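Here Swiss-Prot flags 5-134 as domain 'MPN', drawing on sequence analysis. Residues annotated as domain 'TIR' in Swiss-Prot, with sequence analysis given as evidence: 192-324. Swiss-Prot lists Ala201, His202, Ser231 with the feature NAD(+) binding site. Quoted from Swiss-Prot, the note attached to the mutagenesis of Glu267 to Ala states: Loss of NAD(+) hydrolase activity. Sequence annotations record features per position, and here Swiss-Prot assigns active site to Glu267 based on sequence analysis.
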Amino acid sequence: MAKSVSISYLALEQIFNDTIGAGEIKVAGLLVGHPVNGGVHIARTIPTSRGTVTYVRISAEEISRAVEELNPGEKIVGWYHSRPGQGVFFSQDDIETHEKCLDFNPYFQALVIDPHQAKYGTPMADCVRFYTVRNHKEVPIHGYKLTGSSMQSYYDPKEFVFDKYGFPHHYTLTHAGKTKISHRKSNMDASFEYDVFICHAHEDKEFFVRELAEKLHSKGLRVWYDEFTLSLGDNLRRSIENGLAKSRYGIVVLSKRFFEKEWPQKELDGLVAKEVEGKKVILPVWHGITREEVQSFSSILANRLAASSEKGIDYVVNEILRVLRKKSV
């Protein structure tokens, strides 16, 4: 069993986004991080599974795909799943599953969340809990630690209370338990609901944009992408305008199809309007086009440094991450 467990605010945020967005459906995913000083640090998550209102499981195929996504030095260090409206507890299936995990990795962690409890003023301990297993019984892990602070003190999980945006913040200092769980805030700009808005033509989804959105999401970014964000019955124009306003940057996937479409160009106009206010927000990606073709559409965009899909999707993802991390320092 790990002596301590730390989890980044980014990983918590990913879990909340994944589980709250699923509504009544149970979801599951993997915890990604690395061992540290006899314990485990959870840096981010990889959402893997959508189940039903009664059941969810992570398949061997999903685990294999997740392993292929790992960066150098990263490991799968645990799993999480949601119980919407049911409270936080380990079922007998959870116990048996986690015992199998512990057989090959004694540091493996399990996190259970009831996203329906993530309401304003509610203690985080009421809806998020870590578990391990001992003697065929679940053992809840208590105690939270705030890192990156000169005050290396322990915090009772009940003192992390949900704010009006649905994320936990620490309010009152107390002393808490044995196994330590750290709570560390992301350096991404919290004033925006999304880190990036993806502006694209529908025809580019299948072979490029969908995978780009999924990879950015797996890296911990809050992504406004229509297939992630829009629901049946949503007002398309209003939802897009709302997404543009609440996004820190706009990724514009420029392609031949993009230049032919009206909606993507309206989205681009919205991003250009934000830049008129003195904010650099447009991150251009060239997909299957030349500089001359971009020039014929917009000389301003042609003179922007852009990432090209010809160099591979991982290159594009890394270039976007590099810009965002540079701006968040």
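Glycine is no exception: its Cβ is also placed from the backbone N, Cα and C atoms.
In this structure the noted substitutions are not present, so the sites keep their original residues.
When the alpha carbons of Ala201 (NAD(+) binding site) and Glu267 (mutagenesis position) are compared, the span between them is 11 angstrom. If you measure from the Cα atom of Glu267 (mutagenesis position) to that of His202 (NAD(+) binding site), you get 13 Å. Taking the Cβ of His202 (NAD(+) binding site) as reference, residues of its chain lying under 8 Å away and at least six apart in sequence are, in sequence order, Arg257, Lys261.
For the recorded site, Ala201 (NAD(+) binding site), the DSSP three-state label reads coil. Ala201 (NAD(+) binding site) is surrounded by 20 other CB atoms, counting those within 10 A of its CB over all protein chains shown. In the three-state DSSP scheme, Glu267 (mutagenesis position) is classed as helix. Taking the Cβ of Glu267 (mutagenesis position) as centre and 10 Å as the limit, one finds 21 other Cβ atoms among all the protein chains shown.
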